[in-house]
Amino acid sequence: MPPRELSEAEPPPLPASTPPPRRRSAPPELGIKCVLVGDGAVGKSSLIVSYTCNGYPSRYRPTALDTFSVQVLVDGAPVRIELWDTAGQEDFDRLRSLCYPDTDVFLACFSVVQPSSFQNITEKWLPEIRTHNPQAPVLLVGTQADLRDDVNVLIQLDQGGREGPVPEPQAQGLAEKIRACCYLECSALTQKNLKEVFDSAILSAIEHKARLEKKLNAKGVRTLSRCRWKKFFCFV
(Lines of atoms letter the chains of each structure in order from A and count residues from 1; the text may use other names and numbers.)
(Lines give C-alpha, C1' and ligand atoms only; values in the text may rest on other atoms or scores of the structure.)
Protein backbone atom coordinates (compact mmCIF):
# COMPACT_ATOMS: atom_id res chain seq x y z
CA MET A 1 0.00 0.00 0.00
CA PRO A 2 1.55 3.27 -0.97
CA PRO A 3 2.26 5.61 1.91
CA ARG A 4 -0.35 8.19 2.56
CA GLU A 5 0.58 11.71 1.74
CA LEU A 6 0.48 14.01 4.73
CA SER A 7 -0.97 17.39 4.12
CA GLU A 8 -0.63 20.33 6.42
CA ALA A 9 -3.76 20.80 8.41
CA GLU A 10 -5.49 24.00 7.58
CA PRO A 11 -5.55 26.35 10.54
CA PRO A 12 -8.98 26.78 12.06
CA PRO A 13 -10.76 29.94 10.97
CA LEU A 14 -10.06 32.87 13.22
CA PRO A 15 -13.04 34.20 15.12
CA ALA A 16 -14.40 37.42 13.84
CA SER A 17 -12.65 40.23 15.66
CA THR A 18 -14.87 42.43 17.72
CA PRO A 19 -13.97 46.08 18.01
CA PRO A 20 -13.06 47.24 21.51
CA PRO A 21 -15.90 48.92 23.32
CA ARG A 22 -15.96 52.61 22.80
CA ARG A 23 -15.18 54.65 25.82
CA ARG A 24 -17.71 57.23 26.68
CA SER A 25 -16.28 60.64 26.30
CA ALA A 26 -15.99 62.42 29.61
CA PRO A 27 -18.49 65.22 30.08
CA PRO A 28 -16.99 68.69 29.70
CA GLU A 29 -15.69 70.21 32.89
CA LEU A 30 -17.70 73.12 34.22
CA GLY A 31 -15.65 75.98 35.63
CA ILE A 32 -16.77 78.12 38.55
CA LYS A 33 -15.06 81.23 39.86
CA CYS A 34 -15.73 81.95 43.54
CA VAL A 35 -14.31 85.09 45.17
CA LEU A 36 -14.11 85.58 48.94
CA VAL A 37 -14.26 89.16 50.22
CA GLY A 38 -14.31 90.69 53.67
CA ASP A 39 -12.22 92.58 56.20
CA GLY A 40 -8.68 91.48 56.93
CA ALA A 41 -8.22 88.79 59.58
CA VAL A 42 -11.80 87.49 59.44
CA GLY A 43 -10.53 84.08 58.33
CA LYS A 44 -11.02 83.96 54.55
CA SER A 45 -7.70 82.22 53.93
CA SER A 46 -8.38 79.75 56.73
CA LEU A 47 -11.70 78.80 55.16
CA ILE A 48 -10.06 78.01 51.84
CA VAL A 49 -7.09 76.12 53.28
CA SER A 50 -9.29 74.09 55.60
CA TYR A 51 -11.67 73.18 52.78
CA THR A 52 -9.18 72.43 50.02
CA CYS A 53 -6.26 70.95 51.94
CA ASN A 54 -7.88 69.85 55.20
CA GLY A 55 -5.42 71.98 57.15
CA TYR A 56 -5.44 75.09 59.29
CA PRO A 57 -2.93 77.97 59.09
CA SER A 58 -0.88 78.23 62.26
CA ARG A 59 -0.52 82.01 62.06
CA TYR A 60 -2.17 84.94 60.34
CA ARG A 61 -0.53 86.12 57.14
CA PRO A 62 -2.13 89.03 55.26
CA THR A 63 -3.11 88.01 51.74
CA ALA A 64 -2.59 90.06 48.60
CA LEU A 65 -4.29 87.68 46.16
CA ASP A 66 -4.17 83.88 46.18
CA THR A 67 -6.01 81.35 44.06
CA PHE A 68 -6.84 77.73 44.79
CA SER A 69 -8.37 75.14 42.46
CA VAL A 70 -10.40 72.08 43.40
CA GLN A 71 -12.18 69.54 41.22
CA VAL A 72 -15.42 68.02 42.47
CA LEU A 73 -18.20 65.88 41.04
CA VAL A 74 -21.76 67.15 40.99
CA ASP A 75 -24.30 64.60 39.73
CA GLY A 76 -21.40 62.70 38.19
CA ALA A 77 -20.21 65.69 36.18
CA PRO A 78 -16.80 67.26 36.86
CA VAL A 79 -16.78 70.79 38.20
CA ARG A 80 -13.65 72.81 38.81
CA ILE A 81 -14.04 75.59 41.34
CA GLU A 82 -11.45 78.35 41.49
CA LEU A 83 -11.33 80.00 44.90
CA TRP A 84 -9.96 83.54 44.93
CA ASP A 85 -8.69 84.73 48.30
CA THR A 86 -8.61 88.53 48.35
CA ALA A 87 -7.01 91.06 50.67
CA GLY A 88 -9.28 93.05 52.94
CA GLN A 89 -6.88 95.93 53.48
CA GLU A 90 -7.47 99.25 51.72
CA ASP A 91 -3.99 99.12 50.20
CA PHE A 92 -5.22 96.37 47.88
CA ASP A 93 -8.53 97.93 46.81
CA ARG A 94 -7.46 98.44 43.21
CA LEU A 95 -5.86 95.00 42.87
CA ARG A 96 -8.82 93.28 44.47
CA SER A 97 -11.40 94.81 42.14
CA LEU A 98 -9.59 93.37 39.12
CA CYS A 99 -10.77 89.87 40.00
CA TYR A 100 -14.47 90.76 40.32
CA PRO A 101 -15.53 90.57 36.64
CA ASP A 102 -16.58 87.10 35.42
CA THR A 103 -17.05 85.91 39.00
CA ASP A 104 -19.82 83.33 39.32
CA VAL A 105 -20.42 83.63 43.07
CA PHE A 106 -19.17 85.77 45.96
CA LEU A 107 -18.71 84.83 49.60
CA ALA A 108 -19.08 88.01 51.68
CA CYS A 109 -17.31 87.07 54.92
CA PHE A 110 -17.32 88.63 58.37
CA SER A 111 -16.22 87.35 61.75
CA VAL A 112 -19.06 86.72 64.19
CA VAL A 113 -16.79 88.08 66.96
CA GLN A 114 -15.80 91.24 65.05
CA PRO A 115 -18.91 93.45 64.83
CA SER A 116 -17.04 96.02 62.75
CA SER A 117 -16.46 93.42 60.02
CA PHE A 118 -20.20 92.76 59.99
CA GLN A 119 -20.94 96.47 59.61
CA ASN A 120 -18.54 96.70 56.68
CA ILE A 121 -20.55 94.16 54.69
CA THR A 122 -23.08 96.87 53.83
CA GLU A 123 -20.74 99.86 54.09
CA LYS A 124 -17.94 98.52 51.91
CA TRP A 125 -18.11 95.01 50.54
CA LEU A 126 -21.52 94.79 48.96
CA PRO A 127 -21.25 98.20 47.23
CA GLU A 128 -17.79 97.25 45.96
CA ILE A 129 -19.03 93.91 44.62
CA ARG A 130 -22.06 95.38 42.90
CA THR A 131 -20.05 98.16 41.30
CA HIS A 132 -18.00 95.62 39.36
CA ASN A 133 -20.39 92.68 39.16
CA PRO A 134 -24.08 93.51 39.66
CA GLN A 135 -25.55 90.08 38.89
CA ALA A 136 -23.48 87.33 40.53
CA PRO A 137 -25.05 85.67 43.58
CA VAL A 138 -23.72 86.54 47.03
CA LEU A 139 -23.62 84.31 50.10
CA LEU A 140 -23.25 85.94 53.52
CA VAL A 141 -20.80 83.92 55.63
CA GLY A 142 -20.13 84.32 59.34
CA THR A 143 -16.66 82.99 60.12
CA GLN A 144 -14.91 81.98 63.35
CA ALA A 145 -18.13 80.55 64.75
CA ASP A 146 -16.10 78.45 67.19
CA LEU A 147 -15.19 81.69 69.02
CA ARG A 148 -18.79 82.77 69.59
CA ASP A 149 -18.81 81.19 73.07
CA ASP A 150 -15.08 81.46 73.78
CA VAL A 151 -14.66 82.96 77.25
CA ASN A 152 -11.38 84.73 76.48
CA VAL A 153 -12.82 86.34 73.36
CA LEU A 154 -15.92 87.49 75.23
CA ILE A 155 -13.75 89.03 77.96
CA GLN A 156 -11.63 90.87 75.39
CA LEU A 157 -14.74 92.25 73.70
CA ASP A 158 -16.12 93.41 77.03
CA GLN A 159 -12.85 94.98 78.21
CA GLY A 160 -12.41 96.78 74.92
CA GLY A 161 -15.82 98.35 75.24
CA ARG A 162 -16.90 96.68 72.02
CA GLU A 163 -20.15 94.99 71.22
CA GLY A 164 -20.60 91.30 71.81
CA PRO A 165 -20.68 88.70 69.04
CA VAL A 166 -23.01 89.36 66.13
CA PRO A 167 -26.38 87.71 66.91
CA GLU A 168 -27.32 85.09 64.35
CA PRO A 169 -30.85 86.52 63.80
CA GLN A 170 -29.28 89.89 63.00
CA ALA A 171 -27.05 88.28 60.39
CA GLN A 172 -30.02 86.40 58.95
CA GLY A 173 -31.87 89.69 58.68
CA LEU A 174 -28.99 91.30 56.83
CA ALA A 175 -28.85 88.41 54.38
CA GLU A 176 -32.50 89.00 53.55
CA LYS A 177 -31.98 92.75 53.29
CA ILE A 178 -29.11 92.49 50.81
CA ARG A 179 -30.85 89.63 48.98
CA ALA A 180 -28.05 87.18 49.62
CA CYS A 181 -28.70 83.57 48.63
CA CYS A 182 -28.39 82.52 52.26
CA TYR A 183 -26.57 83.10 55.53
CA LEU A 184 -24.27 80.43 56.92
CA GLU A 185 -22.00 80.36 59.96
CA CYS A 186 -18.95 78.13 59.90
CA SER A 187 -15.62 77.43 61.52
CA ALA A 188 -12.42 76.75 59.61
CA LEU A 189 -10.87 75.30 62.77
CA THR A 190 -13.56 72.73 63.58
CA GLN A 191 -14.86 72.58 59.97
CA LYS A 192 -18.42 72.88 61.25
CA ASN A 193 -20.67 73.87 58.32
CA LEU A 194 -17.56 74.39 56.19
CA LYS A 195 -18.60 71.98 53.45
CA GLU A 196 -22.12 73.41 53.51
CA VAL A 197 -20.73 76.87 52.71
CA PHE A 198 -18.92 75.72 49.58
CA ASP A 199 -21.71 73.33 48.57
CA SER A 200 -24.11 76.27 48.64
CA ALA A 201 -21.67 78.45 46.71
CA ILE A 202 -21.24 75.85 43.97
CA LEU A 203 -24.97 75.24 43.70
CA SER A 204 -25.70 78.98 43.52
CA ALA A 205 -23.05 79.44 40.83
CA ILE A 206 -24.38 76.54 38.74
CA GLU A 207 -27.91 77.91 38.89
CA HIS A 208 -26.67 81.41 38.06
CA LYS A 209 -24.72 80.18 35.03
CA ALA A 210 -27.71 78.14 33.89
CA ARG A 211 -29.97 81.18 34.11
CA LEU A 212 -27.53 83.24 32.12
CA GLU A 213 -27.36 80.57 29.43
CA LYS A 214 -31.15 80.14 29.52
CA LYS A 215 -30.77 76.42 30.06
CA LEU A 216 -32.36 76.07 33.45
CA ASN A 217 -35.30 73.70 33.03
CA ALA A 218 -38.43 73.69 35.12
CA LYS A 219 -36.96 71.30 37.66
CA GLY A 220 -33.74 73.24 38.10
CA VAL A 221 -30.61 71.69 39.55
CA ARG A 222 -30.90 68.93 42.13
CA THR A 223 -29.86 69.77 45.64
CA LEU A 224 -26.33 68.80 46.56
CA SER A 225 -27.62 66.64 49.39
CA ARG A 226 -28.70 64.19 46.71
CA CYS A 227 -25.56 64.47 44.64
CA ARG A 228 -22.47 62.36 44.76
CA TRP A 229 -19.87 64.82 45.93
CA LYS A 230 -16.16 64.09 45.79
CA LYS A 231 -13.17 66.37 46.06
CA PHE A 232 -10.17 65.36 43.97
CA PHE A 233 -7.32 67.81 43.81
CA CYS A 234 -6.02 70.89 45.51
CA PHE A 235 -3.78 73.19 43.50
CA VAL A 236 -2.30 76.13 45.37
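Heads up, the Cβ atoms here are built off N, Cα and C, so glycines get one too.
Per Swiss-Prot, these features apply:
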| type | residues | note |
| --- | --- | --- |
| BINDING | 38-45, 85-89, 143-146 | GTP binding site |
| MUTAGEN | Y56 to L | Increase in GDP/GTP cycling |
| MUTAGEN | R226 to Q | Loss of subcellular location to plasma membrane |
| MUTAGEN | C227 to S | No effect on subcellular location |
| MUTAGEN | K230 to Q | Loss of subcellular location to plasma membrane, decreased association with endomembranes |
| MUTAGEN | C234 to S | Loss of subcellular location to plasma and endosomal membranes |
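All features noted in Swiss-Prot, drawn onto the structure.
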| residue | record | DSSP (3 states) |
| --- | --- | --- |
| G38 | GTP binding site | strand |
| K44 | GTP binding site | helix |
| Y56 | mutagenesis position | coil |
| T86 | GTP binding site | strand |
| A145 | GTP binding site | helix |
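In sequence order, K44, G88, L107, A108, C109, F110, S117, N120, I121, W125, V141, T143 constitute the residues six or more apart from G38 (GTP binding site) in its chain with CB-CB distances below 8 Å. Across the fold, the C-alpha of T86 (GTP binding site) and the C-alpha of Y56 (mutagenesis position) stand 18 Å from each other. Q89 (GTP binding site) sits 22 Å from Y56 (mutagenesis position), taking the C-alpha atoms as the reference points. Of the listed binding-site residues, namely A41, A145, the sparsest Cβ surroundings within 10 Å are found at A41. Taking CA atoms as the reference points, Y56 (mutagenesis position) and A41 (GTP binding site) are 14 Å apart. Annotation for the binding-site residues T86, Q89: lowest Cβ count within 10 Å of the residue's own Cβ, Q89. The number of other CB atoms found within 10 A of the CB of K44 (GTP binding site), across every protein chain shown, is 28.
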